[in-house]
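Q: Starting off with a structure, shown below.
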Amino acid sequence: MATMEELQREINAHEGQLVIARQKVRDAEKQYEKDPDELNKRTLTDREGVAVSIQAKIDELKRQLADRIATGKNLGKEQDPTGVEPGDHLKERSMLSYGNVLDLNHLDIDEPTGQTADWLSIIVYLTSFVVPILLKALYMLTTRGRQTTKDNKGTRIRFKDDSSFEDVNGIRKPKHLYVSLPNAQSSMKAEEITPGRYRTAVCGLYPAQIKARQMISPVMSVIGFLALAKDWSDRIEQWLIEPCKLLPDTAAVSLLGGPATNRDYLRQRQVALGNMETKESKAIRQHAEAAGCSMIEDIESPSSIWVFAGAPDRCPPTCLFIAGIAELGAFFSILQDMRNTIMASKTVGTSEEKLRKKSSFYQSYLRRTQSMGIQLGQRIIVLFMVAWGKEAVDNFHLGDDMDPELRTLAQSLIDVKVKEISNQEPLKL
C-alpha cells in the first residue's frame, strides 16, 4: 500500500500532466474554431477525454490520501486517549492544539536570511553588463517596482535587452541579467541580487547617468527629492561654508583661517572613515573604476545626491566611506518616515490603527548600513535636517485634498442625483 508521501508525489505528478492536458485542449479549441472540420473535432474530443481522465485520477488519489490521513488520526486517538501525539515529550496534552508541520529541508543555515551581501561579487557581476540594461532594470525595480515584484514574487527573473549580448563561438546570444524576488520564507545567498541590493549597487555605480535621465523612484519623488537635487552644487557648497556649531569656534580649526565650518567637520569625519575603510570597500571602488563607472568622490560631486534617487535601502558600498554620504541617505529615510507619519495622521481610524501605519525606513536604513561596517554620524544628520528639513517637508506630496468649496459643491450635486434615482443615503465624496 502506498504511503502518504507517495500518494502526494503521485498527485503532484498528475497535476502537472493536467496542466499540460488542459493547454492542449485550449490549443485544440482554437484550431477547431479556425477550421471546424471532422479531424479537428475528433482531436478536441480526444484531448478533452484525456483531461477528464487525469482529473478523475487526481480526485481518486486525493480521496485515498484523505482516507489515509483520517485513518492515521483515528489510530492516534485509539493509541493515546490523552490526545498527545506520538513523539511529543509531554506527559499530558498541552492547552495548545497541534499546528502545522514546518519543513526546514530547504534552509541553509550557513547562509541565513538577512546576512551581509557579498558586495564585491555583486559589483563584479553587474559591471559585466552594459549600462542601458542596468538602467532599464533599475527603472523596472523603482518606477514599476511594485508591479514587477507583485507579478514575479518568489521567483528568479531575467531581464533581457538588445544592448546586452555575448559572443559564444561566433554566435551572438542574449546576456540575461538575473534578479531574485524573494518572498517572506526565502533565504538569499550572499552573492544573490535582490531588488534592494540591485538598487543599492547600481545607484552607487552610475549616479551621473541616473541624474542625466532624471530617474527618480516614486518613493523619493514624494518627499521633495527633486527640490533638493535641482540646485545641488550650489546648495551643498552653501552648506559646507556655513559655520559649524559642532566644532570649537577658533581660527585654528578652519583651513581658511576663519570660523570652523561644516566642511571642516566633514574633513575630520573623512579622516576617521579613512582609518575604518575595509579591504573589500577598496577592492569594490578599484574594480568599479576599472570598469569605467561614474562614481562620486565626495559630497561636493554634482551627482552625489543622485546616489539616493533610486531609493536604495542602505548606503551604496561604493560611497560608504565618503564623509556625509551615508548620513545623507539617513536624512532621506527620516523624510520618508515623516511623510508616512503625516499621511497616517490624516487617515480616519483609531490611534491603534494609525500606530500600525507607522513607518520604519530610518531604522531599516540604519541597521542595514551599519551592518556594512560603519557607524552613522548622527550629528551630521541633524545638520542636514536643520538646513533642509523644512524645505523638504514643504515639498512633500501628500495627495492634495480637494478645495473645500469645490468638495461641498460636488457633494451637493451627488446628493441631489442620488435622491432622484434611489432612496439610499448618498456616499461621501
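Quick reminder: no glycine exception, Cβ is built from N, Cα and C everywhere.
Quick paste from Swiss-Prot:
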- Y178 to A: No effect on RNA binding (MUTAGEN)
- K189 to R: Slightly decreased interaction with host SUMO1 and no effect on interaction with host UBE2I/UBC9 (MUTAGEN)
- K189 to A: Decreased interaction with host UBE2I/UBC9 and SUMO1 (MUTAGEN)
- E191 to D: No effect on the interaction with host SUMO1 and UBE2I/UBC9 (MUTAGEN)
- E191 to A: Slightly decreased interaction with host SUMO1 and no effect on interaction with host UBE2I/UBC9 (MUTAGEN)
- E192 to A: 84% loss of RNA binding (MUTAGEN)
- Y206 to A: 78% loss of RNA binding (MUTAGEN)
- S217 to A: 84% loss of RNA binding (MUTAGEN)
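On this model, are these features tucked inside or out on the surface, and what's nearby?
A: Sequence-distant neighbours of Y178 (mutagenesis position): residues of the same chain at least 6 apart with a C-beta under 8 Å from its C-beta are R156, I157, R158, I193.
Secondary structure at K189 (mutagenesis position), taken from DSSP and collapsed to helix, strand or coil, is coil.
Cβ neighbour count for K189 (mutagenesis position) (all protein chains, 10 Å cutoff from its Cβ): 13.
Sequence-distant neighbours of E191 (mutagenesis position) (same chain, six or more apart, CB under 8 Å from its CB) are A117, D118, S121, I122, Y125, listed in sequence order.
E192 (mutagenesis position) is surrounded by 19 other CB atoms, counting those within 10 A of its CB over all protein chains shown.
Y206 (mutagenesis position) falls within neither a helix nor a strand when secondary structure is assigned with DSSP, and so counts as coil.
Note: S217 (mutagenesis position) has non-local neighbours T142, T143, G145, R199, A309, G310, A311, i.e. same-chain residues 6+ apart with C-beta under 8 A of its own C-beta. According to DSSP, S217 (mutagenesis position) sits in a coil region rather than a helix or strand.
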Q: Which of the three DSSP states, helix, strand or coil, fits Y178 (mutagenesis position)?
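A: Going by the DSSP assignment, Y178 (mutagenesis position) falls within a strand, counted as strand.
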